[in-house]
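Everything on this sheet refers to the single structure shown next.
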Amino acid sequence: MSNLTGTDKSVILLMTIGEDRAAEVFKHLSQREVQTLSAAMANVTQISNKQLTDVLAEFEQEAEQFAALNINANDYLRSVLVKALGEERAASLLEDILETRDTASGIETLNFMEPQSAADLIRDEHPQIIATILVHLKRAQAADILALFDERLRHDVMLRIATFGGVQPAALAELTEVLNGLLDGQNLKRSKMGGVRTAAEIINLMKTQQEEAVITAVREFDGELAQKIIDEMFLFENLVDVDDRSIQRLLQEVDSESLLIALKGAEQPLREKFLRNMSQRAADILRDDLANRGPVRLSQVENEQKAILLIVRRLAETGEMVIGSGEDTYV
């Protein structure tokens, strides 16, 4: 079997385990690795019984070794990847895997901390460090932490998030040193997180007044960047432009009480948009509730609108709702 490369062995194994399992394996590979294996697979004309038997025997042997209690998982993983992908690609993939693993516990710690405690922990760091940390957090947690900063720091950090392009190698050592202290020795990976989409998602979760102030601050620095962020945002009032079928799908997911409170702060055209996509009975009940429900706090209205927007974003990402043509500008 000495004439078989690691890629050849991987192809034989993938063709042996069946289409469904092979597809699952591909989901965990990079685009380049998928292309390499696919190209090799396309060139396969015949696999001898001996080649098949040898590859399966080697795989079984290594799988049994992996099951031993004294196995070094990292060394085993490195060995398997080198055999399958070659030294260079294996090193790159393993680095990504281990960095992602190391990132998780430190970031999860911040995700589960009270926003005030997390804000106190990082507020004195350089704004770029803060931005780098926040892009790795859940969007709602990042928004809550930003809300606790003073306006100047909040605007500075948000601008850095919007222009974030990953951690440059030259800055990695300094960043790691800071995070070693803040996050109990865990490192943030050099990632492609951040950027306009991340900024828009975080701003969408801020209070309306803070949203407007942040957008204004970014616009003063870079008008084009501010517009890109706005284009990525989707505001509650923009639902008036969504097609009826999408509204009907949204109504299947939204709690009636949540919708009632959200619409208390909406203009009449948007109210009518929802009403005409309901059954007659449901529409009549909602009209009565809107007319008879007393005043509702603005903060409560905003919270329900933002909760509905999270559902909108989820449905849009799965293709169950259409929220814009790509040419629309939301302001």
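Backbone N, Cα and C atoms are what each Cβ position is placed from, and that goes for glycine too.
For all the noted positions, this structure keeps the original residue and models no substitution.
In Swiss-Prot, the entry for mutagenesis Q252 to W states: Decreases binding to YcgR, significantly improves motility in a pdeH disruption mutant. The structure shown retains the original residue. Secondary structure at Q252 (mutagenesis position), taken from DSSP and collapsed to helix, strand or coil, is coil. In this chain, none of the residues that are 6 or more apart from Q252 (mutagenesis position) has a CB less than 8 Å from its CB.
There are 12 other CB atoms within 10 A of the CB of D284 (mutagenesis position), with all protein chains counted. One mutagenesis experiment catalogued in Swiss-Prot, D284 to W, is accompanied by this note: Slightly improves motility in a pdeH disruption mutant.
Around N292 (mutagenesis position), no same-chain residue at least 6 positions away in sequence has a Cβ under 8 Å from its Cβ. The mutagenesis experiment N292 to W is recorded by Swiss-Prot, whose note states: Decreases binding to YcgR, significantly improves motility in a pdeH disruption mutant.
As a published mutagenesis entry, P295 to W appears in Swiss-Prot alongside the note: Decreases binding to YcgR, significantly improves motility in a pdeH disruption mutant. In three-state terms derived from DSSP, P295 (mutagenesis position) belongs to neither a helical nor a strand segment and is classed as coil.
Close to L298 (mutagenesis position) in the fold, though at least 6 residues off in sequence, lie G265, each with a CB less than 8 Å from its CB. Record note (Swiss-Prot) on the mutagenesis of L298 to W: Slightly improves motility in a pdeH disruption mutant.
When the Cα atoms are compared, D284 (mutagenesis position) and P295 (mutagenesis position) turn out to be 20 Å apart. When Cβ atoms from all protein chains are considered, those within 10 Å of P295 (mutagenesis position) total 6, not counting its own.
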